Each structure stands twice: as structure tokens, then as C-alpha cells.
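First the structure, in the form of C-alpha cells, and then the observations on it.
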Amino acid sequence: MATLERLLDLLREYHLDDVLFHNSTPELGIQHRSRPKQKRIIRGKKQQKSKKLKRNEQQQPFPKGDLETLRRFSVTDVKISKQSTKWAKKMADKHLEIIRKHCKTNSIKLFNHFEYTGSFYEHLKTIDADELDIMVALSIKMDELEVEQVTPGYAGLKLRDTPSNRNKYNDLTIADNYGRYLSPEKVSRWFFSLVQKAVNTYKDEIPQTEVKLTDNGPATTLVITYREGDKPQEKNRRLSIDLVPALLFKDKTKPAGDDLRAWHYVAKTIPKGARLKEPLPFRSELLWRQSFSLKEKHLMDKLDKDDNGCRREMVRIVKTIVKKDPTLAQLSSYHIKTAFLQYNFSDVKLDWEGKKLAERFLHFLEFLRDRVKDKTLNNYFITDLNLLDDLNDSNIDNIANRLDKIIQNETERAKIFTTQRQ
């Protein structure tokens, strides 16, 4: 009898008693296991399986459509706190107002005003509010210059040969056989000197604040270090402000809203090593780059307002990934913004509802990868200006392969999204 009871215990342990004794067997003193108990056993198996799936999901936390992972990454690694944004704006406004007044007083014929552009003012800045971009609008008028379009995106700005112009801007121009051209380098040096004098007048008057000025190519960079603060996170904070001279022209013969009505040029020349389709028939150091910063800001201002979409959040996530990845970091913020403009403002209607963030994210990465593979990412406003001409073929191939790996491989994506902000 003991042997029989041992056998029954073994059958129950391996859940075989229902198979052998599917009917009651009173002669052996065996009662058939009740159905509710059997259901509890089956439910227990499902729970074990569910836990196993969850463990697998934790190992691969970004399957397609995983909105939660993107949202979490956006909060922990991408978004800038309101306090940080408020601090940067307050600090910038304080210093820029002093500089603006000095420039207005000491260079009334040349300095006009500041234009607040770039990712901070487009609400596309990520990680930290530590860099700002300002266009310095000069007072030179369009009817004083002849714009000579030399290559897509770049132009020479020649002073018109008129009696009123003959003694103007002598310190800012370079003469050649064709006339006098406004020099980006000379204009940048002039503005640096003007701002340096402004900074010297007040840098020792603001307590707990160190102000330095650096010559960063075409930009005059104001570096503000705040040594003390009411809050721990404010101590030793740095804010870098790039100030770039610009000419903002309006062709009044064109109707309002016409893309050709506004012509903006900044004191930035062609990058060294840029691949050009044809040799320049012009001295490259005299070229000014055409700018669309104000138009881009206008487009970005409208984002997500009508449909409460996730466009800005998606762009910020991509920018953060690109910035942190050694291979992708060869792409500039402007590359990402240009690709987004093409992607968002195409003829294809996209669903930007918040719950579609993960779908839009992967789809945009595919769009960017395809542009890079084709080695063609044209300026949104100048379709024959390829922004990838600044990169060599080897780097472009590496970027394309890296994007492809992130898109196709969930493990690679997991590595990106588990990296926390330092």
C-alpha cells in the first residue's frame, strides 16, 4: 500500500494523474483532481512563461513600437530642465543687452540688432542649455551692394561703384580687378573688437561671473562662467554664445511671402576640404554663406501646434543619439535638421500623434540612412547644394552602416537607450 501511495505522489508531481485516472476510482481510494485545481496549475505555467518573456524583453528593451523606452530616454537623456532653460535665457539676456547698447552707441552706422536663432530658440536644444546662436544684423543695405552668386549657397558681396560708396567700409573690404568686396574675415574681426570693448567695460562689475571672449572663426564667442548661485546646479555653470555677423536684405520688389524677398548672408566661408562640382571662379575667402536661419525658425515655431504632435521630441532624441555616438557625431545638427525638414514637409502625410513616436523615430532613421547611402542630402532651400559634400566617402559609408545597424539590430538600440546622462 505504501508503494501505491508513493506511485500516486509521483504521478501528482508530474501532473500525470489526470491522464491515468480521468475517472474517479473509489475502489483505490483515489479522488479525481478537481478542475479548479488543474486550472491553477495551468495558470501557474502561463505565469512562468510570462515572466520569461518579460526577462527577454528586458534584454532587448526596444522592440519596434516601444513607445515607453523612447519616452523614458527623452526624459532622462534628452530634455533640458525648465530651470536650466530659464537660467540660460536670463544670463544671455543680461549680457547681450549690455553688448547691444554698447554696439548701438559706438557703431551706429554698422550695427543694427540681434536675431535669436539656432536650436535653443527653436526649442530643439538637447542635454543642456549651454550654447546659444545669435545673428548680428548689420545696417548695410541691399542697394549698396551687388550680390554675385558664385556657387550654390555662397555669394560675393561687391560694393556698388557709386559716389556715396567710394569712401564707405574701407576697413571691411578687399579690392580686386572686379571691384571692392565685403570681406567676411574683416567684418568678423571688426565685430570681435567691438564686443571686446563692450566686455571690458562691464566684466568686473557682475559679481560671481567670469566673462571671456574667444575668436571662433566667423563667430565671436562669449563664454560666461557663473561661479556662484542660489542653487547647487547653478555653481560653475558655463554658457557659450556665438555671435555671427549677418546681412539681412529684403527685396521690396518681391511680394510679401515670396521666398526670394529675403536674402540673408552670414560671415562664413566655404569649409576647407569641401568638394565642389566646379573650380571657384572667385576668391573663396570673399564668399559669404547664404543663411536660412530665420526661415527655419519660422517653420520650427509652427511644429506640433495644430496637432499636438511629437515632431520636436523625435528630432531632439535623434540629435542626442547622433551627438553621443562617435561614428554618427560626424553629422552636424544642421544635417539632422535638414533631413527632418525634408521628411516632415514632404508630400507624404505623416501621423505625428504622440503614440506614433517610436514609429516616426525608426522611419526617420531609415529616411536619414537612405539619404546618407545616396551621398546626397540637399539643402532644404537650395536643392543643388549637397550638405554631404563636406564629408569624405569613407566617413559617409561608416555613418550609413552605423545607422543601418541601429535600425536593424534591437541590441544596438538597447545599448543607446540604456546610456544615462552623465
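Including glycine, each Cβ sits where the backbone N, Cα and C put it.
Swiss-Prot has this to say about the protein:
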type: BINDING; residues: Thr117, Asp242, Arg289, Gln290, Ser291, Phe292, Ser293, Leu294, Lys295, Glu296; note: GTP binding site
type: BINDING; residues: Ser119, Glu296, Lys319, Ser333, Tyr334, His335, Ile336, Lys337; note: ATP binding site
type: BINDING; residues: Glu131, Asp133, Asp242; note: Mg(2+) binding site
type: MUTAGEN; residues: Glu131 to Ala; note: Loss of activity; when associated with A-133
type: MUTAGEN; residues: Asp133 to Ala; note: Loss of activity; when associated with A-131
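Recorded features from Swiss-Prot, shown on the structure.
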| residue | record | Cβ within 10 Å |
| --- | --- | --- |
| Thr117 | GTP binding site | 23 |
| Ser119 | ATP binding site | 21 |
| Asp242 | Mg(2+) binding site | 19 |
| Ser291 | GTP binding site | 23 |
| Ser293 | GTP binding site | 20 |
| Lys295 | GTP binding site | 14 |
| Lys319 | ATP binding site | 23 |
| His335 | ATP binding site | 22 |
| Ile336 | ATP binding site | 23 |
| Lys337 | ATP binding site | 20 |
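Other C-beta atoms found within 10 angstroms of the C-beta of Glu296 (ATP binding site) number 20, with every protein chain shown included. When secondary structure is read from DSSP and collapsed to three states, Ser291 (GTP binding site) falls in the coil class. With Ser333 (ATP binding site) as the anchor, the candidate recorded positions are Glu131, Asp242, Lys295, and the one with the nearest CA is Glu131. Sequence-distant contacts of Glu131 (mutagenesis position), defined as residues of its own chain at least six apart whose C-beta falls under 8 angstroms from its C-beta, comprise Gly118, Phe120, Lys125, Leu239, Ser240, Ile241, Asp242.
Secondary structure at Asp242 (Mg(2+) binding site), taken from DSSP and collapsed to helix, strand or coil, is strand. Neighbour list (Tyr334 (ATP binding site), Cβ cut-off 8 Å, at least 6 residues apart, same chain): Leu387.
Counting only the Cα atoms, the space from Asp133 (mutagenesis position) to Lys319 (ATP binding site) is about 17 angstrom. The Cβ of Arg289 (GTP binding site) lies under 8 Å from the Cβ of Gly153, Tyr154, Tyr265, Val266, Lys268, Thr269, Ile270, each on the same chain and at least six residues away in sequence.
The separation of Ser293 (GTP binding site) from Lys337 (ATP binding site), Cα to Cα, is 11 Å.
Counting only the Cα atoms, the space from Lys319 (ATP binding site) to Lys295 (GTP binding site) is about 20 angstrom.
A sphere of 10 angstroms centred on the C-beta of Asp133 (mutagenesis position) encloses 20 other C-beta atoms.
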